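Okay, so here's the structure we're looking at.
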Amino acid sequence: MSKYEVLQGFYAVHDELGSGGFGKVRLATHLLTNQKVAIKIIDKKQLGHDLPRVQTEMDALRNLSHQNICRLYHYIETEDKFFIVMEYCSGGEMFDYIVRKERLEESEARHFFRQLVSAIAFVHSQGYAHRDLKPENLLLTEDLHLKLIDFGLCAKTEKGRIDKHNLDTCCGSPAYAAPELIQGLQYKGNEADVWSMGILLYTLLVGALPFEDDNMQIMYKKIQSGCFYEPEFLSPLSKQLLRAMLQVVPERRISVKKLLEHDWLNHKYTQPVKWNTIYDKNFIDRDVARVMSKYYGFESTDKMIEKIKEWNFDYMTSTYYALLHRKRNGMEIILPMVRNSTNTAPPNVQNILCSPTIHASLENNLDKSGLEDDDSDPSSISSSSDISARLKKNCVVSDESSSSRFVKPMSPAAEKDKKMSYVNAMLTMPSQFTGRSPLRIPESPMSVRSSDSASLGSAATPSRGGVKDNDKENASTGKNYRMGASTCKSRGPLKITGVEEGTMKSVYTTPNTRPTLRGLFSPGNAEHKKRQRARSSDRASIGMPPGSPVSIGSAHSANNELLADGRTPRSRIKTNRLPQRVFTSLERKKEKLITLLTPRKMQRDSPQVLKDVKNMVNVSMTASQDPEEVRNLLKKVFDDERMRYELNGWKFLATQETVHGWMTVELEIVRLQMFDKVGIRRKRLKGDAFMYKKVCEKILQMAKIE
């Protein structure tokens, strides 16, 4: 029995993205659409008295649908677990971006902070207070859009009266908590969130915490004093804003309304921050609904729309969001033609909490005022996948022109240029602090091609020829290529070309140059296909050593009768080794089938190969070309620092005890094909973000790999 039986047939669960006190977050694939999602798995036994927090988080996520808040797709409750399926943010944690650049330029910090203020202004307008704002709860999409997560500690008040309601629960992370929380006083949620945003802004601009100490009591005293260091490189406007947000007395603290109008926040922007949601719960994309109606067997698109509007947050809701994500990224909207009759949910899947939510896109309201305008909706790099004619006959595809209210996708080339203009500007901007950009070296003009995602073997799995997933992930996803893979994507028999004519071709010899492989059934091979059988006996006799099984069989067949057209009967040219040859053929076909159905694996003696790391802010490039050397250096650092670690191939899982608890980080040695260098991919699995930053910087510095 599977560990996550309730997810079988709906999601394929992959690597761990992170963990907390009550559960883990795993990367997964939505099987019907092949889109990546994140699944938060919470153990009820570990929750104990905190069980109501999950219900609070679910209520918040259903109602807080905003462009800068991570979207809820699907909610499943079983006897012992909660499964929260959410939008996957492939850009990783915001803190990885800070670790990569050490601190951000003010224009970069402004880009992200405007999005955070937009999200919090909307949260407060709906009567919620987040109460746990910290870098770990800020994620990035592949196009550097910020998404707020983790509403487990949020507080709900009457809508529009958050500034009138007092709270008394002390919660959140100490380094980001407001003074009134530390003192145990009653507080207002909106004022506490403004303080935490001030800490985050300081972190973005300086790369450090304003109030920090290994001794918790000393750190509390620093927070209550409100005194913090102001580096000289900060502009007067940024200093003014930080002082206004980090006021010890809550009544003197700047309000969110005034924060939205502050000069620093709107510097070089043509429009103020748009904090209202761009989604409308009453608007459903008709293209997506039409495809879903054919799959689910609804009589009309309108019937499907009415069903989606129930917002049950079941697999149907998840499918709608996944297809909507494909459309927004210029990918084809496609589902199998007929719903599999065996694709029924297990009984415990039916135990799903249901409630309406705000959603649906009003993309035309986005701010299009320029590169720095944060509210614009950059499209994805991903282009539409190539769908064969045979597949299209068996699949449902949207056939309506883009006449709906949803923005029509641009051409793949235009989409890529539009998005990369800003992403590259952000990632290649040199830092004043370090003097280098996150990439640190020029881009290579090499082309990038996505690979297939892992095979999905279940009743609900689309056919193998389905649309490829063009999402870009930090984890092992479509853009990660591995060395030593022996698979070949050509279909059917292969013809070897590129060998000089006139040279004797023996099946036991290898050409000096690497041959070109091409499918035998391509248009250019029509004549070859007609002549193939006629030359089968000739192939066996050319270049064979005397006495070999093939040459003996050929000599024997020469004495047999010929057919009317002069050809030798196929049965006559076979030898008494036929059973063995048939068995060998079957074995080879079995190996090929296994190879096709198994994801590419890296060789044990080679690290994983990454073809493209442009948007991977959690990858550090080394000066070395020898992965073994880097691995030995990391081992030495871990031993010198007396850090516990486990080594699995090229992946380190290191842990260290800190004043804030245990810190767990994953470091994987990879090969950067674009630059012909060895890199290190970082991932924080558990612990405080700043401790993660310190540990990573210390390890990379001591290993002398930056």
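The backbone N, Cα and C atoms fix where each Cβ goes, and this holds for glycine too.
In three-state terms derived from DSSP, ASP132 (active site, proton acceptor) belongs to neither a helical nor a strand segment and is classed as coil. Sequence-distant contacts (6 or more apart, same chain, Cβ under 8 Å) of ASP132 (active site, proton acceptor) comprise ASP150, GLY152, LEU153, CYS154, CYS171, GLY172, SER173, TYR176. Taken from Swiss-Prot, the feature active site, proton acceptor covers ASP132, and the record attributes it to sequence analysis.
Swiss-Prot lists LEU17, GLY18, SER19, GLY20, GLY21, PHE22, GLY23, LYS24, VAL25, LYS40 with the feature ATP binding site. Neighbour density for SER19 (ATP binding site): within 10 A of its CB lie 16 other CB atoms from the protein chains shown.
Mean pLDDT for the domain 'Protein kinase' (11-265) in this predicted model: 92. Per Swiss-Prot, domain 'Protein kinase' is recorded for 11-265, and the stated evidence type is sequence analysis.
Positions annotated as domain 'KA1' by Swiss-Prot: 656-705. Under DSSP, residues within the domain 'KA1' (656-705) fall into helix, strand and coil as 14 helix, 25 strand, 11 coil.
A coil conformation is recorded for GLY172 (mutagenesis position) in the three-state DSSP classification, outside any helix or strand. Quoting Swiss-Prot on the mutagenesis of GLY172 to Glu: In n4780; production of an additional M4 motor neuron.
One mutagenesis experiment catalogued in Swiss-Prot, GLY172 to Arg, is accompanied by this note: In gm300; production of an additional HSN/PHB precursor cell.
For the mutagenesis experiment GLY198 to Asp, the note given by Swiss-Prot reads: In gm301; production of an additional HSN/PHB precursor cell and an additional PVM precursor cell. The secondary structure of GLY198 (mutagenesis position), as reduced to three states from DSSP, is helical. Here the Cβ of GLY198 (mutagenesis position) has 25 other Cβ atoms within 10 Å, regardless of which shown protein chain they belong to.
Long-range C-beta contacts of VAL25 (ATP binding site), restricted to its own chain and to partners at least six residues apart, with a cutoff below 8 Å, comprise GLU16, LEU17, GLY18, SER19, ALA38, ILE39, LYS40, ILE41. Within the same chain, the residues at least 6 positions away from GLY23 (ATP binding site) whose Cβ sits under 8 Å from its Cβ are LYS40, ILE41, ILE42, ASP43, GLN46, LYS81, PHE82, listed in sequence order. DSSP assigns SER19 (ATP binding site) to a strand segment in the three-state reduction. Taking each Cβ in turn and tallying the other Cβ atoms within 10 Å, the top scorer among the recorded positions LEU17, GLY172 is LEU17. Reduced to three states, the DSSP call for VAL25 (ATP binding site) is strand.
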